[in-house]
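Visitor: A mutagenesis experiment is reported in Swiss-Prot for this position, F78 to A, and the note states: Abolished interaction with STK39/SPAK and subsequent phosphorylation and activation. Summarising the annotation, Swiss-Prot assigns Na(+) binding site to L290, W293, A603, S606, S607 and lists similarity to another entry as the type of evidence. The K(+) binding site annotation in Swiss-Prot covers N291, I292, Y376, P489, A490, T492. Annotation source Swiss-Prot lists chloride 1 binding site at G294, V295, M296, P489, A490, citing similarity to another entry. In Swiss-Prot, a mutagenesis experiment is listed as A320 to V, annotated with the note Reduced potassium ion transmembrane transport. Residues or ranges marked as chloride 2 binding site in Swiss-Prot (evidence: similarity to another entry): F365, G493, I494, F675, Y679. For the mutagenesis experiment N369 to I, the note given by Swiss-Prot reads: Reduced potassium ion transmembrane transport. Under mutagenesis, Swiss-Prot gives A372 to L with this note: Reduced potassium ion transmembrane transport. Among the mutagenesis entries in Swiss-Prot is R794 to A, noted as: Decrease in K(+) influx and reduced sensitivity to inhibitor bumetanide.
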Amino acid sequence: MEPGPARPRLAPAARPGWGRAAGCRRRGGPARHGRASGQEDATTAGRQAGGGVRGEGTPAAGDGLGRPLGPTPSQSRFQVDPVSENAGRAAAAAAAAAAAAAAAGAAGKETPAAGKAGGESGVAKGSEEAKGRFRVNFVDPAASSSADDSLSDAAGVGGDGPNVSFQNGGDTVLSEGSSLHSGGGSGHHQQYYYDTHTNTYYLRTFGHNTMDAVPRIDHYRHTAAQLGEKLLRPSLAELHDELEKEPFEDGFANGEESTPTRDAVVAYTAESKGVVKFGWIKGVLVRCMLNIWGVMLFIRLSWIVGQAGIGLSVVVIAMATVVTTITGLSTSAIATNGFVRGGGAYYLISRSLGPEFGGAIGLIFAFANAVAVAMYVVGFAETVVELLKEHSILMIDEINDIRIIGAITVVILLGISVAGMEWEAKAQIVLLVILLLAIADFVIGTFISLESKKPKGFFGYKSEIFNENFGPDFREEETFFSVFAIFFPAATGILAGANISGDLADPQSAIPKGTLLAILITTVVYIGIAVSVGSCVVRDATGNVNDTITTELTNCTSAACKLNFDFSYCESNTCSYGLMNNFQVMSMVSGFAPLISAGIFSATLSSALASLVSAPKIFQALCKDNIYPAFQMFAKGYGKNNEPLRGYILTFLIALGFILIAELNVIAPIISNFFLASYALINFSVFHASLAKSPGWRPAFKYYNMWISLIGAILCCIVMFVINWWAALLTYVIVLGLYIYVTYKKPDVNWGSSTQALTYLSALQHSIRLSGVEDHVKNFRPQCLVMTGSPNSRPALLHLVHDFTKNVGLMICGHVHMGPRRQAMKEMSIDQARYQRWLIKNKMKAFYAPVHADDLREGAQYLMQAAGLGRMKPNTLVLGFKKDWLQADMRDVDMYINLFHDAFDIQFGVVVIRLKEGLDISHLQGQEELLSSQEKSPGTKDVVVNVDYSKKSDQDTCKSSGEKSITQKDEEEDGKTPTQPLLKKESKGPIVPLNVADQKLLEASTQFQKKQGKNTIDVWWLFDDGGLTLLIPYLLTTKKKWKDCKIRVFIGGKINRIDHDRRAMATLLSKFRIDFSDIMVLGDINTKPKKENIIAFDDMIEPYRLHEDDKEQDIADKMKEDEPWRITDNELELYKTKTYRQIRLNELLKEHSSTANIIVMSLPVARKGAVSSALYMAWLEALSKDLPPVLLVRGNHQSVLTFYS
C-alpha cells in the first residue's frame, strides 16, 4: 500500500504531568488533530515518553540505502513543540526503549543492537533538545498510513527502514536504520550522521522544512499583476519575534495546502483560455513594417530622389533612420527593464519619467494616433477618387467622394478592430503580403524596359541616368530640410509594436527584436527603391514618342539626350512625366500597375488599422492610471482580451471628424510633431534613468548608451522644428500645459520613476557636499526639533514653527513612543509613513521622526543626538509649555525640565511656546472635522463633538505610542487602516456638546493658519543669547501671513540712560538690517512686583516646598533625595530677586503687550543642580500666564546675526 500523506503530530511534553496538546494551530486553517485511534495502541508508549521523532515503533519504508522513500517536497511537515529545559536523557532513553520494543514486537524478532543504538540516539537527542526551548519535528509522510497497514508495513518492507531525525536547524540528519552498505540481512543497525547539503534527496526538500521562504518570482509580483494576488513571503516579525505559547505549524511547509499564488494561477489559467497573445513577428515586426511603409513609399519617394538626388536621398533616409534607430534602442532598453503592460509609449514614458510626462505624452500620443487614422484613410480615399476620376465615375465631386469613401472605410476598419486582435492580426498579414508583392512588382519592373515607357522617362538601369540623378536639383524653393520634413513621417511608426505591448506574449523580447529588425528592413527597402528609381528614370520627360533623336549628337549633356531622347522642352515648360513631375512613377515603372495601387491601398489601410488599434489601447492604459479622472469611463475593457470598446468608439469619432474635413495639410505636421515629442521623451527617459543611477535601472537589453539617447532626444527636437516650427512650438505648449496640470493635480501613483531616483541622488550628493562646508554665522538657519508627539495633535505648535522654518530651515516633528517595545515598534513603522503623508497632505515642509524610549527624556535625548543628516541636523529644541504641570505628577515635570538642561548641554537653543488655551487637542474626538468647520464658520458655538474627558491631558511635548490622533478619513485616503487610532468618526462614547474651554482651544489651535493682520510682534530681548530671540520674529515677518505685522523691541535699561540705550539698540538693529516700528527701554524692571502677585506666587509653590527648617535634618535630607524637585527654603531665598523679576516682567507684559499678536521673549535660564524643577516651572508659569501667545526663546549663545558682509 502506498504511504499516505503525513499527519502533523505534536510531540508530548517532556515534563511529567504535561498532557498531549489537542492540536497545532495552522495559519488560515482549523486545528489539526492527532493520528487515527487505530494506531494509538501501537504507539502509546512512545508518545507518552515524548521520545522519538516518529513517536512510535514503526519505522518508515526505506529504499535500502539509508534514505526514506518520503517525504517529497510537497509533503514535508514540521511542528514546533515546547521542550522542557529540565527534560533529561532519561525521558529520551525511555522513549527509544519503548520504540524499540514496539518495533520488535511488530517484526517478531529482537534486535538488541538496534535498541542500544536507539537508546544512544535518544540520549544524544534529548540532551540537544534540552538546550533550547523549542524542538522542530519533521515527520515522514510514510508514517501516516492507516493503522492496519502501518503495522503490516513495519513487519514487511519497512521493517528495516531508517528512522530519520533532523538536528541543528535541519542541516544534519541523524539516521537510525540500515547501513549504507547492503548487508547480508543480519539485521545489524548502526547510527550515522551525514550532511544534507551533499545529499540530493534532501536538496529537493530545501525550503519546506523552515518558515523562511526560498526565492521565487511570486514574491516579487505586484498585487495588480496579471497572475493574481501577490504571494507574501514571511515577514521579518514572523521570523524574528518571540513565538507564542501555543505551538503552531508553518503554513508554507504544507505542500498540499492552497496558497495565494496557486489560487491565482488557477484563476488566471481559467481566465486566460482563449486570450490572444502575439509573438515578436506577428505582434511587432509586421506591425512596425506596415506602419513605416506608408503612402510615401509609392507616391513621394521618387519625387524626393528627383529633388535631392540619389546621394542626398540616401542621406535623408539615413538621418531619419538614425533618429528612429536611437529611439528603437531606447525603447528596447525601457521595455526590457521590467515587465511591460499595455499602453505602449505612454506606459514606457510614465513608468520611467513619472506621471507628469507620461500623462502629457499619453494624451497627445493617443490623440495623434486617432488623427493618424484619418490621415491614412484620407490618403486611401484620395487614391480611390483618382481612379474614379480617371474612369469618369465620380459620385458627387472630389471632396465629397473623399468624405464618403473615407467614412465607409473607417467603419469597416472599426469592425475589424472590434472583432478582436486576432482578426486584426490576420488582416495585417494579408495587407503585408499585398505590400510585399507591390514592392516586388516594382523591382521586377525596373528590369523590364519597354519602348512605350521611354518617352515617359523610364529607360531601365543606365549609368548615365545614375550619374545625372546622383546630385541634387532643388526646385520651387525646396531645400534639403524641406525634403527631409516631407520624408520623415514615412519613417515613423516604430512604436506600432510597443503600442500593443499588453497583447504580446513576451514584450521584453518581442519589442527589441521586432522594432530594430523592422527599422533595418524598411531602411534597406527605402534606400534600395531610391537608388533603383534614381538609376532608371530621368528627372523630366515629355511623354511624347516623337521626341526621339534619330541622328547622333556629339554635344549631349543630359542623360536623355545620350539615350536618344530630346526632353529639352521641359527646361522652359512644365512636363507631366519624370521624377520631378509624376507622383505615379512607381506605377509606371512596375511590371503590373494595378498591383502598385493595391500596395498603396495596403500601406494606407494597414497604417490606419495599426493606429486604430494603438490609440484606444494607449488611452485605456492612461485612463486606468486615473491621471485624468474625467476620462475614467474609458478604462473599462470588454471580453477575454479586455478590449477598450469605448476607446474604439472615441477614436472612431475623432477619426471620422477629421475625415469629414478632408483637408489634413495643416494637421499633418502637428501629428508628426506629436510622434516626435514621444520619441524625444523616450530617448530622454533612458538618459534620465541612466543619469539617476538607480539600482532598479538594469535593462536586459545592453546595447544602449545614455549619451546616444540624449543625442537622439535632441535630434528629435531639432527635427520637430525642421518639419514645422510653429507646429513644434504648439506641441511644446501643449505638453507643458498638460505637464503643469498633472503636476498640480498630483495623482496618487508611485511608479518608482527616474525623477524620484534623481531627486534622491541630488539630495544625497548635496548632503555630502554640504557636510564639508563649515558653519558660518551668515548661513545660520533655525533647524528645529519640535516635540509634537502625533503631528496633528498640536496644530498651533506645528503651524507656528512651520511659519518661521518654511523654505528657510529644517523642521523635524519628534514623537517619543513609550510602552512595550514590541508594540511600539509596530506602531512606529505604521506611523512613519502615515504621519509623513499627513504632513505632505497638509503642505507642511517637515519630517516626522518617531523613536521608542522608556520615557520622554530618554527619547528626546535620542532625537537631539541622532535626528538629521550631516549638516541637516537640528540646532533648536521646540517644546510646548506644560500647561497641566500643577496637576501632573512632579516626576513628569522634573523630566520635562530636564529636557531644557539636556538641550543646553549639547549646545541647542530652546524655544517654549505657550498659548493660554493650551496646545494639545488630542482628547477631542473628530478634531480634524472640527478644525475644518472652525475655518469655515469660526463664530459657531453649538458644535457637537465627542469628548473623552476621562483621558488626562498629557504634556504638550509628546504622546505615548498608543495615543494616536489621526482621523479615520485620513486613513482611508492614505489607503491604510489604522491599527490603533485615537480619533474615530463613530465613537462609542457619549456625544456631548463642546464646552467653552474646548471651544476656545479649537479656535486657538487654528489661529496661526490665518493671516495675522496689521498688528505687532513684541520682542522682549532682555538677554543676549546670540540673536535667536530677534531672528525668529524677523523670519516670521518674511512670510505672507505675518508680513503686515510690525516688530516692537523691548529692552531693559537704566532710568537715566533710556535715550542712550534706545539709540544704541536702533543702531544695532539697523546694522542687522532688521526693520522695527518702535524700541521701548524699560527702566523699571527691577521694581518690586505687586504684593498680591507675590502672594499668588507663594500660594502656587506652597505644595512643592520642602520646608526643611520645620523638619528634622535626616527627614529633610531623605525627602530631598527622594523628591529632588522640591523647593528648599535656602533656594527660595537665594533666588528671590530672580523670582521677583519673573513676576514683575509678567506685570510689564500685561501692561505693554496684551494686544500683541505674539510675544517673543528671552527664556530665563536655571542653573543645573541649583534650581529645582518646581521653582523653574513656577518661574515660567509666573512669567507667561494670562498673555497672548508667548515664545520663550534662548539661543545657545553663539551669534546667529552679523552686520559684516
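Glycine residues also receive a Cβ, built from the backbone N, Cα and C atoms like all the rest.
Original residues only: the substitutions mentioned are not part of this model.
Computed from a predicted structure; not experimentally measured.
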Visitor: For the binding-site residues T492, S606, which Cβ has the most other Cβ atoms within 10 Å, all shown protein chains included?
Guide: S606
Visitor: Spatially, which candidate from the binding-site residues F365, I494, S606, S607, Y679 is nearest to Y376 (K(+) binding site), comparing Cα atoms?
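Guide: Closest recorded candidate to Y376 (K(+) binding site) by Cα: S607.
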Visitor: Could you measure the widest C-alpha to C-alpha distance across F365, G493, I494, F675, Y679, the residues recorded as binding chloride 2, and give it to a whole number of angstrom?
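Guide: Taking every pair of listed residues, the largest Cα separation comes to 13 Å.
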Visitor: Tell me the Cβ contacts of F675 (chloride 2 binding site) under 8 Å, same chain only and six or more apart in sequence, or just say none.
Guide: F365, A368, P489, T492, L495
Visitor: To test your reading of the chloride 2 site: which residues beyond F365, G493, I494, F675, Y679, same chain only, put their Cβ within 8 Å of the Cβ centroid of those residues?
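Guide: Other same-chain residues with Cβ inside the cutoff are T327, A345, T492, L495, L676, S678.
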Visitor: Taking the Cα atoms as reference points, how far is I292 (K(+) binding site) from G493 (chloride 2 binding site) in Å?
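Guide: Checking the Cα atoms of I292 (K(+) binding site) and G493 (chloride 2 binding site) gives a distance of 5 Å.
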Visitor: I'd like the number of other C-beta atoms within 10 A of the C-beta of A320 (mutagenesis position), please.
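Guide: Its Cβ shell of radius 10 Å holds 22 other Cβ atoms.
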Visitor: Give me the CA-CA distance between W293 (Na(+) binding site) and A490 (K(+) binding site), in Å, as a whole number.
Guide: 7
Visitor: Cα within 10 Å of V295 (chloride 1 binding site): which of the binding-site residues A490, G493, A603 qualify?
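Guide: If one measures from the Cα of V295 (chloride 1 binding site), the binding-site residues that come within 10 Å are A490, A603.
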Visitor: With a 10 Å radius around each C-beta, find which of these binding-site residues (G294, P489) has the fewest other C-beta atoms nearby.
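Guide: Taking G294, P489 as the binding-site residues, the minimal 10 Å Cβ count falls on P489.
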Visitor: Could you list the residues of the same chain, at least six apart in sequence, whose Cβ is under 8 A from the Cβ of A372 (mutagenesis position)?
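Guide: Residues satisfying the criterion: S607, A608, S611, A615, I671.
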Visitor: Looking at the binding-site residues L290, N291, A490, G493, S606, Y679, which ones sit with their CA no more than 10 Å from the CA of A320 (mutagenesis position)?
Guide: A490
Visitor: For I292 (K(+) binding site), just give me the three-state DSSP call.
Guide: helix
Visitor: Go through L290, V295, M296, the listed binding-site residues, and name the one with the sparsest Cβ surroundings, counting other Cβ atoms within 10 Å.
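Guide: Comparing Cβ neighbour counts within 10 Å for the binding-site residues L290, V295, M296 gives M296.
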Visitor: Around the Na(+) site (L290, W293, A603, S606, S607), what further same-chain residues have their C-beta within 8 angstroms of the site's C-beta centre?
Guide: M289, N291, I292, G294, L431, L432, L435, G493, S602, T604, L605, A610
Visitor: What recorded positions among G294, M296, N369, A490, G493, Y679 are found with a C-alpha within 10 angstroms of that of S606 (Na(+) binding site)?
Guide: G294
Visitor: What is the set of residues, excluding N291, I292, Y376, P489, A490, T492, whose C-beta falls within 8 angstroms of the centroid of the C-beta atoms at the K(+) site?
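Guide: Neighbours within 8 Å of the Cβ centroid, excluding N291, I292, Y376, P489, A490, T492: W293, G294, M296, A491, G493, S607.
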Visitor: If I take the alpha carbons of N291 (K(+) binding site) and G493 (chloride 2 binding site), what is the distance between them in whole Å?
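Guide: Given the Cα positions, N291 (K(+) binding site) is 5 Å from G493 (chloride 2 binding site).
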